[in-house]
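Record features (Swiss-Prot):
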DOMAIN    3-250  domain 'F-BAR'
DOMAIN    541-808  domain 'MHD'
MUTAGEN   F38 to E  Loss of function mutant which is unable to promote clathrin coated-pits formation. Cytosolic mutant; when associated with E-73
MUTAGEN   W73 to E  Loss of function mutant which is unable to promote clathrin coated-pits formation. Cytosolic mutant; when associated with E-38
MUTAGEN   L136 to E  Loss of function mutant which is unable to promote clathrin coated-pits formation. Binds to membrane but is unable to induce membrane tubulation. Induces the formation of large and static clathrin-coated pits
MUTAGEN   K146 to E  Loss of function mutant which is unable to promote clathrin coated-pits formation. Cytosolic mutant which is unable to bind and induce membrane tubulation; when associated with E-165
MUTAGEN   K165 to E  Loss of function mutant which is unable to promote clathrin coated-pits formation. Cytosolic mutant which is unable to bind and induce membrane tubulation; when associated with E-146
MUTAGEN   K797 to E  Loss of interaction with EPS15 and ITSN1
Amino acid sequence: MVMAHFVENFWGEKNNGFDVLYHNMKHGQISTKELADFVRERATIEEAYSRSMTKLAKSASNYSQLGTFAPMWDVFKTSTEKLANCHLDLVRKLQELIKEVQKYGEEQVKSHKKTKEEVAGTLEAVQAIQNITQALQKSKENYTAKCVEQERLKKEGATQREIEKAAVKSKKATDTYKLYVEKYALTKADFEQKMTETAQKFQDIEETHLIHIKEIIGSLSNAVKEIHLQIGQVHEEFINNMANTTIESLIQKFAESKGTGKERPGLIEFEECDPASAVEGIKPRKRKTFALPGIIKKEKDAESVECPDADSLNIPDVDEEGFSIKPEANQNDTKENHFYSSSDSDSEDEEPKRYRIEIKPAHPNNLHHTMASLDELKVSIGNITLSPAVSRHSPVQMNRNSSNEELTKSKPSSLPTEKGTNDLLAWDPLFGSSLESSSAPLTSSSSARPTTPLSLGTLVPPPRPASRPKLASGKLSGINEIPRPFSPPVTSNTSPPPTAPLARAESSSSISSSASLSAANTPTVGVSRGPSPVSLGNQDTLPVAIALTESVNAYFKGADPTKCIVKITGDVTISFPSGIIKVFTSNPSPAVLCFRVKNISRLEQILPNSQLVFSDPSQCDSNTKDFWMNMQAVTIYLKKLSEQNPAASYYNVDVLKYQVSSNGIQSTPLNLATYWKCSASTTDLRVDYKYNPEAMVAPSVLSNIQVVVPVDGGVTNMQSLPPAIWNAEQMKAFWKLSGISEKSDSGGSGSLRAKFDLSEGPSKPTTLAVQFLSEGNTLSGVDIELVGTGYRLSLVKKRFATGRYLADC
């Protein structure tokens, strides 16, 4: 049994205990409602997490089913689906708990209404004792005054009549005082009895309320505990499945499902060539005049076998790296010798083909003799694909690969004359100066893949992994390396919008002067870490920019710093280049964009965009908080923005809002105080300002400062220091200051003074407004960094500016 704390502690001289207890009972309804809101928000978070896990499980089904690792995706999918179901079960339990809390809240309201009627008598007793106490105090004071007056008249020797008159008044005051004392005693007894009963009733209500609330909280904690036990079981099951999936079983499963057979090739014995039968089987041969290379009708008799001698094989010589060595024989002679052939001959009966992949050194007679030899070497290397080196090819091997080789042969063998969109070699820092100075444009075929920048000693580019998809050259056509200030896109019918400020250049190499690199369907290529074209083949990261914008709102009342009201809010915006939309839409599961907000100790509240951003409410670090984005929702949102404004080069997405804790006038970067002196003919105004570096984490310059003061009374003339502008139509005075900082005169302190001559005075003091901004800094000191891989932060733009910054006298 709880002690009667309410009965013992809510009396007091002014008898306000009843009012305190009654309002405390009403606050119980607020607590119940807030608890329901808390559980509802938790359910929303769990539901969003469950949906994200479900999407992740579905995306696992779309991953590559090739290779020995493919069966592992089934384990991931099953585990992720179970985790999603666990969180979904928690959502259901929380929703049931919300209904229980709401039901209790309704019962609580009814109970409080009933209690209000029951304690109405106590309220009357409280009012009665408060009234009787005041009346008793007044009667006591009147009684004391009359007695003192009577004694004074006796001592001063007043007339008998005056003394008798004073005695009558004193007796009357005495009777009134005694009457109120008796009434107070009766009222006090009634008040104490009712107040004791009511205080105990209020305590019983609070005990019942707290017991019910604790039961609800216990249900909440048990539900969360059960779900976490299930999650632990899912993780244990995942660990066991991974342990049971051995490397041998994966390899065995791949061999059984993708195996091509267990029969090995048989032995083939050497057979002597019979010249007589070979001559009889030879048919006249004539080559088709318009036959295409590599496309030859096979009509050879199965019994006809040609056994060429060693000389007729004409196997090409190769060097140590697998490249064929060009013979000195003229190719025109070869064509003349084999112009006539059988129309139904097989490719084996044709001339032995010589396929060469050559790196030609610089030669005066070359097609591009004006180019530097180093340029030719680099471009040649950047556009060839090497097969494994072999020493010799048999005729059968040559013919087996004839279709691919003929296609290769059919391509132009001359050096490229134009730089391709994927030629990253051209922007290698080792070769930057020579390539920029070259006057001859370079190109590569459309099939050239992205290559890794090479050193001078590396001649063979490393092969690209086959499992990594290649992006088409137009995937990121909207990503351009043009550093610009962070600002919203501006649409116009006559000019394209400005390009997003995705990065600053990190290299001295310049690519903006090359007109051939800025075609409409060709992404710009560069060595800067800005928004250069991204290829999944070379594991590049996607550029994003972030803006931190804070707004300081303040109201100054006269020169009293205690009356200053301050509110500071902030916004976090992420800017995506327009070309990134194609990357997101072409990839069913783009990398999740995660970011961390640092230095949040001064923030009172953080509100993420619930439709696009998730966070972990269980994070215990008081100075940082991690967030991650719903990439499917972000993709849909960016596509919608793109449809609304397809010409925009980047799109801004609001992800966070926050409020900064303020400490009155100490949190304002510019302190203000106004003084007005109004008369019938003139008005004198003085505005004192003071730069406050303590409001900022790192003191910065306040720029574009404007002060606007409305003045009525029919201003006919204005004298001001520093000079101001008077707008007669708006009846306002305008001051413009270039900038204020610690390095300004008087440490950033000063005054604005003005005298106004009036024709219809006097003026009424009005509220003035101030505007300013500061670039590269925030008041809160909040910072942001990206977490994980897949993205890079090309730019962080920080600024704070005034919202409603007002001053009154």
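Glycine too: its Cβ is placed from the backbone N, Cα and C atoms.
Keep in mind the model shows the original residues, not the substituted ones.
Set side by side, the mutagenesis positions F38, L136, K165 differ in how many other CB atoms lie within 10 angstroms of their CB, and the most is found at L136. When the C-alpha distances from K165 (mutagenesis position) to the mutagenesis positions F38, W73, L136, K797 are tabulated, the minimum falls on L136.
Considering only the mutagenesis positions K146, K797, the Cβ with the fewest other Cβ atoms within 10 Å is that of K797. In this structure, the CA atom of K146 (mutagenesis position) is 80 Å away from the CA atom of K797 (mutagenesis position).
F38 (mutagenesis position) sits 34 Å from K797 (mutagenesis position), taking the C-alpha atoms as the reference points. Cα separation, K797 (mutagenesis position) to W73 (mutagenesis position), rounded: 40 Å. L136 (mutagenesis position) is 88 Å away from W73 (mutagenesis position) when you measure Cα to Cα. Mean pLDDT for the domain 'F-BAR' (3-250) in the predicted structure: 90. For the recorded site, K797 (mutagenesis position), the DSSP three-state label reads strand.
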